[in-house]
Amino acid sequence: MNAVLSVQGASAPVKKKSFFSKFTRLNMLRLARAVIPAAVLMMFFPQLAMAAGSSGQDLMASGNTTVKATFGKDSSVVKWVVLAEVLVGAVMYMMTKNVKFLAGFAIISVFIAVGMAVVGL
């Protein structure tokens with residue numbers, strides 16, 4: 001038994017929708033219609049929006065000393081992370097000869113320092 005396969009019509013590539021096609025004027029108006037009432041309610045009732053009460057209890061307060069000891073400025077974890085960044089940056093530079101990888105550890109170290117300061121460690 002012989003089966004013959006045939007294609008009906010001309011095969012044309014299917015045009016994919018662009019990522020930016022989602023950002024149409026109509027979609028932006030729909031988004032604004034959904035967001036503006038919520039923003040107005042949060043503006044008039046900030047206590048409900050933030051769910052902050054004066055009688056709240058910090059359940060994670062007992063772990064602050066442990067976190068500061070593990071991830072603080074003088075901890076060994078931060079030193080090992082920086083050392084790993086330097087080694088990975090050096091190896092990636094040797095493999096690709098791209099200076100971005102070599103200087104990347106300095107940029108990541110700055111981000112870590114700023115992040116630690118923001119968090120309070």
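Backbone N, Cα and C atoms are what each Cβ position is placed from, and that goes for glycine too.
Features reported for this protein in Swiss-Prot:
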- P13 to S: No production of pili (MUTAGEN)
- D58 to A: No production of propilin or pilin (MUTAGEN)
- K68 to A: No production of propilin or pilin (MUTAGEN)
- K79 to I: No effect on propilin synthesis. Defective pilus tip assembly (MUTAGEN)
- E85 to A or G: No effect on propilin synthesis. Defective pilus tip assembly (MUTAGEN)
- Y93 to D: Production of small amounts of propilin and pilin (MUTAGEN)
- N98 to A: No effect on propilin synthesis. No effect on pilus formation (MUTAGEN)
- F105 to V: No effect on propilin synthesis. No effect on pilus formation. Inability to support R17 phage eclipse. Reduced DNA transfer (MUTAGEN)
- G120 to D: Resistant to phages R17 and QB attachment (MUTAGEN)
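In this structure, K79 is the one among the mutagenesis positions K68, K79 with the smallest number of other Cβ atoms inside 10 Å of its Cβ. Note on proximity: among D58, K68, E85, Y93, the mutagenesis positions of the record, the Cα nearest K79 (mutagenesis position) is that of E85. Using a 10 Å Cα-Cα cut-off from D58 (mutagenesis position), none of the mutagenesis positions among K68, Y93, F105 qualify. For the mutagenesis positions Y93, F105, the ranking by surrounding Cβ atoms (within 10 Å, all protein chains) places F105 first.
Across the fold, the C-alpha of G120 (mutagenesis position) and the C-alpha of K68 (mutagenesis position) stand 9 Å from each other.
Fewest Cβ neighbours within 10 Å among the mutagenesis positions D58, E85: that distinction goes to D58.
A Cα-Cα distance of 23 Å separates F105 (mutagenesis position) from K68 (mutagenesis position). For N98 (mutagenesis position), the Cβ neighbour count at a 10 Å cut-off comes to 11, with all displayed protein chains included.
Taking the Cβ of G120 (mutagenesis position) as centre and 10 Å as the limit, one finds 9 other Cβ atoms among all the protein chains shown. Look at F105 (mutagenesis position): DSSP puts it in a helix.
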